[in-house]
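Structure first, commentary second.
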Amino acid sequence: MSDWRLTENVLDQNIPETKPRESKTRLEEIQRLALFQEELDIIEELDDPVDVWYRCIEWLLETRFLGMETVNKMLDDAIQYLERCRFALNDVRHLLIQLAKIKQSYETPDELQQAAKQFYQLASKGIGLELALFYEEYGSLLIRMQRWKEASEVFHAAVSREARPLVRLLRNAAEFSRAYDLHNAHPSIHDAPYSSPFPPPRIVLGSKPVSSSTLPSKPKSFQVFSDASSSRDSQNASDLPQAKSLESEANTPNLPLLYDKSSGKRVEYSAFNFLALYENGEERSMEECRAQRYLSSIQPNTAASFPKVVPKNEISVHHDSSSSNVSPIYKNPVAEQSDTPTRSLPKNYAYVAKSTSPELKVFDTVMPVALSPKPAQKPPSPTIHTKAALADILDIFNQPLRSESLEKSSKSPISAQSSYLGTPLKNDENSSNSGATSLTGRSQEEHLDFIPSLTPSKNYPSKIYSPNKNLDFSHTASKAETYKNSNELENVKREQPFSELLPSTLQEETATGTTSTTFANAKRRPEDSNISPTNPKKLHTLPRSPQYSTVDSNSVLSPAMPKGYMFVNENQSMKHESSVSNPVATIPHENGKHDFGQLSPIEHKPFFPKNDDELPGPSGYLTMPYEEAMASLSNLPTLINPLDQSLRDLLFQVLRPSLLRDKDYHEHETSFALVEHIESFVSKIKPKAGGPGRRRSSNRHSLDGPEFHLFYPPNTNLSVISKLGQGAFAPVYLVKSKIETENGDVSQGGAENNESKLFALKIETPPSCFEFYLTRQAMTRLKGLRETNSILPVHQLHMFHDTSHLLMDYRPQGSILDLVNSMHNSTFSSSGMDEILVVFFSIEFLRIIEALHTHKIIHGDLKADNALLRLETVADSEWSPIYSPEGLYGWSFKGIYLIDFGRGIDLSLFEEKVKFIADWDTDLQDCIEMREGRPWTYQIDYHGLAAIIYTMLFGQYIETRIEVINGQRRQVLTQRMKRYWNQDLWHRLFDLLLNPTLHVSEENLPMTEELSKIRIEMEEWLVNHSTGGSGLKGLLKSIEKRKI
């Protein structure tokens, strides 16, 4: 009889054979075993301990120099541990470890019998009973032992239990069934001894055994008891039982039986809340519960605290726990006049207000009104005219109008605040004179204080920065009065208001204009949706990284303008009055659908004056003495929120004197009212085929098209061409301009000649000066260093009451994120850039971050879309293919631009002991200190840099996990490095950036020396590998030609 085995040897597929690797040494295997032992020491803290044992056993079976004693010991330890874990009973990795132990007994017949016993023990322990692998290997072993009946029972049990995977199990069971039918006629199958392959089921008390194996094959007959054949006379009388008197037992009184006499009526059932009987762990009688409920009906202040039972189809009656705060008009006059207890209402009754006077419509008297309960029905179908659908339609038509509901709510004695909070407020004279109360219960005086809404961590002090309430920011003194004591300014640049230049009708309309939304504490909000991938088939395109939004960009509304004032002659040129520096804009005529080839320019004055009392934050120029601001800044606590608006207002007062000395900083005593007009203009411009997005190069096609002209005093003419992108805080527009000073010279950072040059204009709402300040500070502190080439210059800042306008250089090559997405779209690959490119850009990032941190500047918002490509044109003869770390031979013209310093921090303004804490929603793009609510300083930039390098390497946003290594919590990457990468260098770099405080103490940050060492290693590697393959020069040249 031929031997039969499974066609699919699942065990051999899952358990690797012992194939020693020649490249290993005994020392390497011992070191690897020690690493596994470290993981096993902390296995109780891991989420998946089975994985550690499985990887360890799998590796041990491949070792060459470690003896079988070590392998067997680890197998026994693994089995002993996993058998105690209930979650590992049906884990396939646990079963594979058990099979690896059993496989050692697959040689001789005696060992096969021992292996069958081990399978029997696994079944008794419930290991692998839900896995098809267990039954397949068990049945294969029994067939090798010629135990076909037991094998058939094993496969039947597997199919009945629907072991997984079921499809493979059914296929193997069908194959076994065909082989069993062929051997069924052989007499040796029927003569072979039978023993159950599974242990008998446990018998529960009161249940009959089901398994036939527990019953004896031949039950014995009952034995009849008989006395021994001996003489009755020889028996001792004392051995016989004594006779008892039946008469004494009959006279014994029986025990009374307790039962309820039947009344002859139908059995009644009552419902009761038995939880009320055992309230607070004490048992109470039903009479006590009834009495307490009776007392609660006549004494509301002494109402019982146990839950109330609401019978079916009955509307519950709500009782207030206290009536001390209720106005007398809400009291029940019926209950006050009568001392008799209120009678309980029958079912289907509820309290309904009955009006006794025309002014009081609710809560006057309480009268019971019968309600007919509506049966619960399913939602009606919108296509079938059922009664329920008609009832819903009638309810819609019968509901009160919005104006009527508002009028009724105003007449109601319950105020809007009380209805919102759920309980009526006390309506007395004191409350009416104390000012309007907001929904949070704060008066108007309290809202004048700048109090941050930070919720500190429980492990850190709760004293977060909150300025002194005695500081007065409400006055709007002139600049001369503000700084007359400190002698800070001699000549203050301040444009004259143009309210007198506007028509009277326009002044009346702008007087009622809406103010911009105040800048609340920063909360994270995703960016605009127009940055999504343009091609739906290219699924690997990364979206823009999340931004931190604080206000709605649509909150600034422009007042209406008189039509008679806006239209002028088409050929009329812009004229400026000599007495005033008047900002003027020229926009296309928006009269329905018109052709952009025939535009009618409209000249008007877009900036409207506002009342300073209505202006939020620094945009209103709320000033305070310079000495007082510096004193408040020096008295800050050690833990502050860097984005708290009150702190930023204080910093603005400190920085304002130095900003006013800058000739490129301009403050306007007006509001900008053209944001909506600009948006309307750019929305009508049709982009090129390929879709919208933040593609800077795709906007060059509209240079010869229509323009939206703007004029900023004193002498800046801008022409809006198109929209570059939409951030969470501000839109960015492509503009062209010719910037000249009063003497006719080009302003700082401007064009080298009088021809038009392209710029980027960022209009931020609410206004902020910190991006302009930090960018200028970085350029000043790094002056003369090579790192200044990596900072995008800013040229002018115009501060209005509602917006700030930052003019900066325009770079059409795109950002690092655009480059990653472009490579995804061109190669349809999920990976990132070439490693040599990642090393080059990482060196540029490390160099600029080291320089900024050395000069106490934190960028605060490092991400892939805040770094622009800087690939300037260099002659091929002047550009060496070998990389130069010193920037020689044309390499100084290649690198990156850092942008968006708006969330940056100038540490020189704070004490050295000051640390920061995040008060916004965080994710994996933030450092672990921010996610865990711990203080941080430079860690935010280190994590941001790690996220950028991760995106360049893998083409994804960074994902990390926490591992305990050598007793220390470390952040590690979830992705594995490719085998041909320089893994050692990348692992050390990511470990340094993700775990900086494990390498340097928090007091010794920043760790510029450690980063400098790794940067030098990367530069040496890049010098040796810059000419391999396509070469670094060839890759950069292809990026320059690529349309990002």
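The backbone N, Cα and C atoms fix where each Cβ goes, glycine too.
Residues annotated as domain 'BUB1 N-terminal' in Swiss-Prot: 36-204.
Listed in sequence order, TRP53, CYS56, ILE57, ILE97 are the same-chain residues at least 6 apart in sequence whose CB falls under 8 Å from the CB of ALA78 (mutagenesis position). DSSP assigns ALA78 (mutagenesis position) to a helix in the three-state reduction. Quoted from Swiss-Prot for the published mutagenesis ALA78 to Val: Defect in activating the spindle assembly checkpoint. No localization of bub1, bub3 or mad3 to the kinetochore.
Residues or ranges marked as domain 'Protein kinase' by Swiss-Prot: 718-1044.
The secondary structure of LYS762 (ATP binding site), as reduced to three states from DSSP, is extended strand. The ATP binding site feature in Swiss-Prot is assigned to ALA728, PHE729, ALA730, LYS762, ASP809, ASP865, ASN866, ASP900.
There are 19 other Cβ atoms within 10 Å of the Cβ belonging to ASP861 (active site, proton acceptor). DSSP assigns ASP861 (active site, proton acceptor) to coil, not to a helix or a strand. Annotated active site, proton acceptor per Swiss-Prot: ASP861, in sequence order, evidence recorded as sequence analysis.
ALA728 (ATP binding site) and ASP861 (active site, proton acceptor) have their C-alpha atoms 13 Å apart, to the nearest angstrom.
Under DSSP, ASP809 (ATP binding site) is assigned to a strand (E or B) in the three-state scheme. Taking only the Cα positions, the spacing between ASP861 (active site, proton acceptor) and ASP900 (ATP binding site) is 8 angstrom.
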